[in-house]
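K.L.:
Here Swiss-Prot notes a mutagenesis experiment, Ser991 to Ala, with the remark: Reduces catalytic activity by 67%. Annotation of the mutagenesis experiment Arg993 to Ala in Swiss-Prot: Reduces catalytic activity by 89%. Per Swiss-Prot, mutagenesis Arg994 to Ala is noted as: Completely abolishes catalytic activity. Here the residue is the original one, but Swiss-Prot notes a mutagenesis experiment at this spot, Arg995 to Ala: Reduces catalytic activity by 87%. According to Swiss-Prot, the mutagenesis experiment Ser999 to Ala carries the following note: Reduces catalytic activity by 59%.
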Amino acid sequence: MTGLNGDDPDDYYLNLNQDEESLLRSRHSVGSGAPHRQGSLVRPERSRLNNPDNPHFYYAQKTQEQMNHLDVLPSSTGVNPNATRRSGSLRSKGSVRSKFSGRETDSYLLQDMNTTDKKASVKISDEGVAEDEFDKDGDVDNFEESSTQPINKSIKPLRKETNDTLSFWQMYCYFITFWAPAPILAFCGMPKKERQMAWREKVALISVILYIGAIVAFLTFGFTKTVCSSSKLRLKNNEVSTEFVVINGKAYELDTSSRSGIQDVEVDSDTLYGPWSDAGKDASFLFQNVNGNCHNLITPKSNSSIPHDDDNNLAWYFPCKLKNQDGSSKPNFTVENYAGWNCHTSKEDRDAFYGLKSKADVYFTWDGIKNSSRNLIVYNGDVLDLDLLDWLEKDDVDYPVVFDDLKTSNLQGYDLSLVLSNGHERKIARCLSEIIKVGEVDSKTVGCIASDVVLYVSLVFILSVVIIKFIIACYFRWTVARKQGAYIVDNKTMDKHTNDIEDWSNNIQTKAPLKEVDPHLRPKKYSKKSLGHKRASTFDLLKKHSSKMFQFNESVIDLDTSMSSSLQSSGSYRGMTTMTTQNAWKLSNENKAVHSRNPSTLLPTSSMFWNKATSSPVPGSSLIQSLDSTIIHPDIVQQPPLDFMPYGFPLIHTICFVTCYSEDEEGLRTTLDSLSTTDYPNSHKLLMVVCDGLIKGSGNDKTTPEIALGMMDDFVTPPDEVKPYSYVAVASGSKRHNMAKIYAGFYKYDDSTIPPENQQRVPIITIVKCGTPAEQGAAKPGNRGKRDSQIILMSFLEKITFDERMTQLEFQLLKNIWQITGLMADFYETVLMVDADTKVFPDALTHMVAEMVKDPLIMGLCGETKIANKAQSWVTAIQVFEYYISHHQAKAFESVFGSVTCLPGCFSMYRIKSPKGSDGYWVPVLANPDIVERYSDNVTNTLHKKNLLLLGEDRFLSSLMLKTFPKRKQVFVPKAACKTIAPDKFKVLLSQRRRWINSTVHNLFELVLIRDLCGTFCFSMQFVIGIELIGTMVLPLAICFTIYVIIFAIVSKPTPVITLVLLAIILGLPGLIVVITATRWSYLWWMCVYICALPIWNFVLPSYAYWKFDDFSWGDTRTIAGGNKKAQDENEGEFDHSKIKMRTWREFEREDILNRKEESDSFVA
């Protein structure tokens, strides 16, 4: 939704018509009414919100489900999933202002949904929903009723019913594998139909790769030979070697060694023989073309000594002499041995000569013709030497006068094909072509020209992509990167920062420079006895901590005087909008209202940072607006005042989300230490660790949850009293029901890894997926995968955003966040996703958050991942440059266009919701139903979906974000850095890259279908992604072609110069990027190591990955105690949804309040 001034931050992405400005101005309020558009720029078939393939299908469904308490305005493009707003249905893509007691409430205010007389609503917005269908008159079509039916959210529905009709792709899979019927596959270890189909799809995909490879190979090597099929060798004039002699412009092979003592050129059945002295010369006069086109043009004189007959047929025209091929020989009429010696006029010699096949054609270039010392002309492509007319036996023959005229007319270098055009002149020209031809003009056929066109067009495209990527990557490094993050720096300072990161990344144990923490902000030491004391009231807690932490007086700050100059009327601070600034603005207005009624009363400003930590400030309110304030931990990290901006931008609350599986204590400690000690204020960050099952990693003496809980202290609830709660897992069958425990407390440092003076008091929540009682005896109870861990958080954020019913686990998560931070979960705006073996640089989180705050269009970003064990083995050494170039060339290029296609799961940040303008409207991003529903899809019945969802879930999330929000940005921030341990064994690397390569292929296929990415046609990200997809699929063939070209260039002639230059540019520009962007010359060495390993990167790894298309395991990447045993079939059993309780958080809270009241009453009694 646009702001009050009609300025939409997304407008520059939209194709607006001339009337759009007035439309925008008319849509900024609830009462603006339904928009009227004159037309749609989106094709109708792409705007049907009842189509499950529409990127915003689930968003439209969600708004329909929640129409009783959500009110959503149209977007700036007039998008509206249900235009019949007056009948009670909602409008999509916008925001509303919540109504309660005649005042506007907070954004995402979670009010009682069961109250019928007072409607609670949520401010929410989205700019991504496709546009409605409009008829020719501009009227809005009604949304189809089939799409307005609510979805039963107690169970996430399967998105599509099974269809027995075979698709074209399935038919092709069966066709290409007709030779492998089901019984044979079952005999080979694939008894299940789904497994067999995966194998068939793998074979079909490999066949497609082979087709593409064959096309590329044909264009590279076969196309030229097909359309430019000149099988004969071409030799340039004066460069004919001594193994040949030239006869009438053609080169014939001369054998100089078989017959000793030979004195002249002799012709046998298929070979010319002659002495060494004749090699490399012009022997045209030894085999003269007589009595052809020159018959009756060249005639014998009456006293001619040349044998002739009555029909003017002559035996020869010129003396039968050899001459130099460069034309330097002078006429020689001396008779040797006898007249006609060496003229080869016998029938046997002539028949033998006519039977010879020339080995090559002699050619002249136009420059050579014009600049030659010889009198050369051209006729119909033949090069004629007029100087050879001086060799005519003038005493014995008569010839046309035109011969002398041509010779003396200074026609050198001209093409006389059109001049000699009438009948007699053409006969003369053909006669000259027979007797004085010395070669052909260097020319090409139409096929050869077409071949050159294809070659150079391909060359231009490839070089354009490579060079443009290089230039843009350099531009990003010099111009964009230094302006990103918390502060703008010059290139010198940027280099220093990069060097500091390089020094830090040389070893995983190397410590980063940490700031000393104020003693009041350090962790407190508690005895077990002190953990059970009674919670203080919210106001007492605020009063207790307000001055101690930030050294400001206990007196209440009046926002009307202290922030009025900075905080705009819409809740924006210097153009930057956050939940905190908007909440502060609203509470400031409430202060004004309350103070005007009772000057002695003023709402405590500090409460603005607690969101709904107190009951409604409006007297008489009976609605539950927040959780019970008495359960808040007494020593939570106090929220700073609104004007606390240590980095020059409003702070936003961030969840640092860590997923772990089988990591050891050192790896997990490394990650949590680095996150806890980042210089981003601990008041605005929350650590959240998810342990994926009761897993004991290989070599560990404790399970992963035990290790994680050992790093917590000062628990909200004693660990032995925490109960497991149910939730809907991303799985099939009985495993769809899972249980987890939630522990909340504060991070417990190890003084040996982080000195006490550098420790911050950071809240932490650990979620342990423990599984149902039925699976406690299994190998990996509770394990559902990393995607399920992410969905726990994402689904929770969606439920909070849309005020939906939630599971018990999600309510406990909400409750624990409230207890440990004093904040409702809707205050969090970003999520930093980190793997449990990653160490983050201290200022990384600050730079990432700063970029999010400064540009609300950014929905995701990543930093640079460094390898900490560079020289551990040859396996790690070959990865160093690959990591570097993937960031500083690929991601840098994509970042300039806001379309980074892969945000690595080990270190990336996503936006939960984004401010839409500065007037209180928000766009759910990571919490968007279209993201959550598609990412939590549990129906993986095709090879494509299995590779997307089971192997490359992190990359798929990035693709899903771009697919849902193609006009928003995903960027790369090199100022933010982390380091990790790369695989040091080849089998582990092989397993890791198998997953990465296969997920890359399938994700690129998803992205190449997105038509709304930046650019158009060849100048678009869609085209670049298409090129990357083809390039990835033909990597094994490409490296084979490269090796072939290099070997061919070494051993054969002519040298393929263009191909070698192209190869040098492709391999050389990354090296040049290192020289330009890197601050360490050592990367040149790592580049050399990488180039030597190209056969591994481009052949071994992708070939292995393609052959393992149907392998969906994680292989040797993560190992557990006892080995990676196969779990039971994921589809085993049925899902009993009755075991999962779904309620609103208010209903859960009301139940909790009653339970606590009963316990209190029973205790008193």
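Using N, Cα and C of the backbone, Cβ positions are placed for all residues, glycine too.
Burial and contacts for the listed features, if you can.
P.N.:
When other Cβ atoms within 10 Å of the Cβ of Ser991 (mutagenesis position) are tallied across all protein chains shown, the result is 22.
Secondary structure at Arg993 (mutagenesis position), taken from DSSP and collapsed to helix, strand or coil, is helix.
Within 10 Å of the Cβ of Arg994 (mutagenesis position) there are 24 other Cβ atoms, across all protein chains.
Of all Cβ atoms in the protein chains displayed, 23 besides its own lie within 10 Å of the Cβ of Arg995 (mutagenesis position).
Taking a C-beta cut-off of under 8 angstroms and a sequence separation of 6 or more, Ser999 (mutagenesis position) has the following same-chain neighbours: Asn947, Leu948, Leu951, Gly952, Arg955, Phe956.
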K.L.:
What are the sequence-distant neighbours of Arg993 (mutagenesis position), meaning same chain, six or more residues apart, C-beta distance under 8 angstroms?
P.N.:
Leu1101, Ala1105
